[in-house]
Amino acid sequence: MDGDDLIASVYRKIEREKALITAASNMRQSTDNPLVQQRVDANIRDGRKNIAYLEEKMRELQLRQMKQEGASPTDKRLPPNPDGSAPVPPPKDYAPGYSGHEREYGDASGAYPHGGAGTMPSGAPFADPRPFAPVPKARPNYTKLDLIKYDTPYLGPKIQLMLSQLEFKLSVEKQYKAGIEKMVRLYQDEGDRKSRQDAEGRRIESNQKIQLLKQALKRYEDLHVDIESAEAPDDESLSTPNLRKPLTGLLTLRIHAVEDVDHAASSRFSRGPETFVVVKVEDAIKARTKATRTDKWQDEPFNIEIDKANEIELTVYDKSGDRPTPIGMLWVRISDIAEEMRRKKIESEFNASGWVSADKMEHGAAHGRQDAGGAPGSSNRPPSGGHSGGPGQGYAGGAPGGASAGPVLIDSWFALEPVGRIHLTLSFAKQLKDRRPFDIGLNRQGAVRQKKEEVHEKQGHKFVTQQFYNIMRCALCGDFLKYAAGMQCADCKYTCHRKCYPKVVTKCISKANYETDPDEEKINHRIPHRFEGFSNISANWCCHCGYLLPFGRKSAKRCTECGLTCHAQCTHLVPDFCGMSMEAANQILETLIRAKNHNKSASVSSGLSGRTLRPGGPPQAPQDNVALAYPQKPVEGAYGAPQRQPSAEAISAATNTYIPPQSPTAAQRQHIPPRTSSSQSPAAAAAAAAAAATGLRTPQQASDPNRPVQPPPSSHAHYDPAAYASYQQAIPPQAMQKMGAPYGMPQQQQQQAVAPMQQQVAVKEEIPPQQPKVRIGLDHFNFLAVLGKGNFGKVMLAETKSTKKLYAIKVLKKEFIIENDEVESTKSEKRVFLIANKERHPFLLNLHACFQTETRVYFVMEYISGGDLMLHIQRGQFGLKRAQFYAAEVLLALKYFHENGVIYRDLKLDNILLTLDGHIKIADYGLCKENMWYGSTTSTFCGTPEFMAPEILLDKKYGRAVDWWAFGVLIYQMLLQQSPFRGEDEDEIYDAILADEPLYPIHMPRDSVSILQKLLTREPELRLGSGPTDAQEVMSHAFFRNINWDDIYHKRVPPPFLPTISSPTDTSNFDQEFTSVTPVLTPVQSVLSQAMQEEFRGFSYTADFA
């Protein structure tokens, strides 16, 4: 529909509403019945509200049409480059901050130019290059509960929500009615008269509910305006996985009155109908009000115990005859009640505090200046009357805190469907196992990581059990998974019932080439779908991954032939079965496989029964994969829309067309290159590392005059993480030229690097390697204290028996590592340590050695005795200069990680240690992810709740930008001594991250607000630091205008604070909960098999500088 037709359509809707208002006004004048007048007044009110909404849409359409017809070139979005191409990402080894090759830290061009007084930094050398850079749009400040309230001003979002909800409710009610009709026929056949009458009554009620739902759906469809906007993102709020978990607790509900409902018709001489309300929780009746003829209830409180439920349903009935008639319905999600109460609690705390959101500060509220000469902390002292330095104090203006004045209740009129409203008072008390105090203090939190589920392999799919907290649709049979567990492929996200996954015989496209599959795996029905974009305004599900499609045009595709719908990113995963349902396709394939097996001998049949007949590479981890470029080939793996089922003759004909080919043997088809572990050739790996150390130095490393002098190489081979990774994955030299060598390295130089490795390996085969100087083991150390504990194990302070040097040793149980499938994660942590060791980065914790015993593995790390920043911020508030100093050093550490393809993913105060000379060291590399360059993505759900970026919570692919979000939370905590997103449990924190806007003291310096606003941008592509220049964007911000980066890197800036200890073994800067524990290794009873011990071969390591 073009612009003129759309405007004409909206105009007709407006005229229709005006005609309805005129007719309602005439009716009101012609009657004296107060009930009729009340109903007519409600219709007029709703009509005027609808006209205001439609007129607003009309203005939007007219304005957009004027821009399209008369827009100048400058009005349009400009591409990043003049030729329209995307900006070129920097090479992986591009490090302008450290080398004299491009720009020094102290170079004037690398620092922020003085004079930019606005919120947006002017002239930053690494800012967004576009003249009209995208700016995050203001987020509407409403909740899902606001949308179902009667007087909600957000009519547009409400229409979208109700279109989806009503269509789903209608489809469920139709299924329910079909089931009841079968019961009626069954009871009729059995002659059970009483049961038949009961079922017949339920069938009548279901029919009445269907009519109500159709009436409500039509009302919203008449109001909906389909405005196609390329700029508007799709609304994915209804299809958010892993977010809305079923809740347990106590629901307090009070029903006061109903108004403006269409009462059931009654005879002329009878009294009015009796009205009552039934409350259901997950289809089970939990409460019922008394019957009334006044539409009011005086004392109807209900306390309802909720046990892992998602939704409550309120249905208003009129009883004027033998059977009650439903006249109005309302559905309320329990999680929406809990979210509304959380927001009300926060609002009550902040109302009198003087803290505001960033957008309000930009309208003249914030004029604070970040004065370099000001006293540290001059603008962020705690409010008067508070004790300075306490863990709960904040910025000037009065920090929010303390308990609210009374219990938080939700009292409002809610809209009934299709007409009317109901007055409710609601509250919900969640039952929590580990309730956090709802205050502003900072406390330690452990990181969470997605558990690796048991993998069920079927036809190349790696199915894992997944608990879904929203309505899903099975890709095989097409039925719903309602808040239930299902099976989902970890690679292609194919989703189905638990009972359906054994029936899946179509292949996983992420692991195969359809064209090379054996003929017996295919059927002759290969008709591709014709997918085209469409505006999704109702409840449609993806036929592959099963999620509800988002509202809008960007992500929704529909087949113009068979009506199948899916996500745009799932279209290449849908098989070419247009016109055939997935159940029929799988039935045909099963028949073909049975015929093939019948024609083969018993021995061959038994040999192939459990195999996936496809060549494939080494198995990949089901989680946390770098984004895969799926081959653009059709795949069997999605359900078809309900279509005609092929007849038995058609299935027989398809079976008969199959001719068993003279295929090669199973062993040839199943040939997989053997996987070589890193431990099979330790001498080769060490030799390769030695060659790499001498031959793979980048020009920046060779030409940097400011680099600290490195110690001369030792006689034994130097360990290089790139070579370690290359040999562990057994990459051949041809592939290593593409993957192992640094990005942007000339091909000739890469070949020269490979050749010495091969020569060195040959030499090592002939000449026995020299004995290492010292083989470090457990008997070299005395354990003195426990420094920390976690689900990983312990970190203990130890001293060497010979030199009395102190080290921090991280101890992990092998049994725990194997049970939790963390072997590869442990090896990855070691590789990240080697990356930090490579340049002895000043702000990263270094590794001195690794060793192992029969039951444990040990990381021997440098000991940092100053404690972590969490301890110090709890002892006293950081001033502005101190927070800026720590933030600058953390930024350089993240910059180094990102330049080496590592994202950190667990940035928090607990993981930042303070040395005795006042500088920081980032520790704990357990959640780091390697091979994450610009544009690379992964999807593992992990991190510390308060620091997790929105894209992680939304189960989306994410990249390096998650570190910059966490960096923003870190700066906020250091400046304001509280978290920007908080709640009583993890779910509330996640809700806050996705919905709340961070609040700031009214006099907070503008540059501080600006950097937090840009780092805490929910759209990752718009976040500061998300571009190809990465950390340089953040370094160029006005918040760091007075920072000389070269001086920071070389520790020439005097630190603002120096921790103190009474002796080298003083552990007073660590939590007494841990240091009071006796430092002993608890006995391990289990014995690991030889195969389990093999998993840790090659783990031992000693650094050159140790």
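Backbone N, Cα and C atoms are what each Cβ position is placed from, and that goes for glycine too.
Don't look for the substitutions in this one, it keeps the originals.
In Swiss-Prot this protein carries:
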- 1-67: domain 'REM-1 1' (DOMAIN)
- 232-350: domain 'C2' (DOMAIN)
- G579 to R: Blocks the activation of the cell wall integrity pathway, abolishes the interaction with hsp90, and impairs the production of fumiquinazoline C (MUTAGEN)
- 781-1040: domain 'Protein kinase' (DOMAIN)
- L787, G788, K789, G790, N791, F792, G793, K794, V795, K810: ATP binding site (BINDING)
Secondary structure at G793 (ATP binding site), reduced by DSSP to three states:
strand
Local backbone state of G579 (mutagenesis position), from DSSP in three classes:
coil
What is the separation, in Å, between the Cα atoms of G579 (mutagenesis position) and K789 (ATP binding site)?
58
10 Å Cβ neighbour count around G579 (mutagenesis position)?
17
With an 8 Å cut-off on Cβ-Cβ distance and a minimum sequence separation of at least 6, pull the same-chain contacts of V795 (ATP binding site), or say none.
V786, L787, G788, K789, A808, I809, K810, V811
Spatial neighbours, same chain, of G793 (ATP binding site) - Cβ under 8 Å, 6+ residues apart:
K810, V811, L812, K813, F816, R856
For a three-state summary based on DSSP, what are the helix, strand and coil counts in the domain 'REM-1 1' (1-67)?
61 helix, 0 strand, 6 coil
Please state whether DSSP places L787 (ATP binding site) in a helix, a strand or coil.
strand
Please identify which of L787, K789 has the densest Cβ environment, defined as other Cβ atoms within 10 Å, among these binding-site residues.
L787
